[in-house]
Amino acid sequence: MNPIVAATSVVSAGLAVGLAAIGPGMGQGTAAGYAVEGIARQPEAEGKIRGALLLSFAFMESLTIYGLVVALALLFANPFAG
């Protein structure tokens with residue numbers, strides 16, 4: 001494998017995971033903050049809020065997992081290795 005392709009693949013894999021984690025991380029923090037605020041306002045709605053929060057966390061975390069899959073594909077099944 002060309003050393004430039006190998007080095008670029010490693011850097012790209014790192015960027016894929018790093019950038020894929022920024023958005024969901026910020027979104028999870030915001031969602032958790034609003035969930036705590038909502039539970040503080042209406043304690044009787046805690047179950048519904050928590051259920052919606054966990055479901056939204058799952059959807060947000062899937063974006064990070066997609067970034068990890070792209071990084072693993074670049075590292076171990078590199079389509080550019082030729």
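The backbone N, Cα and C atoms fix where each Cβ goes, glycine too.
None of the noted substitutions appears here; every position holds its original residue.
In this structure, T8 (variant position) is part of a helix by DSSP. Around the Cβ of T8 (variant position), 14 further Cβ atoms fall within 10 Å across all displayed protein chains. Annotation of the natural variant T8 to A in Swiss-Prot: In strain: CC-503.
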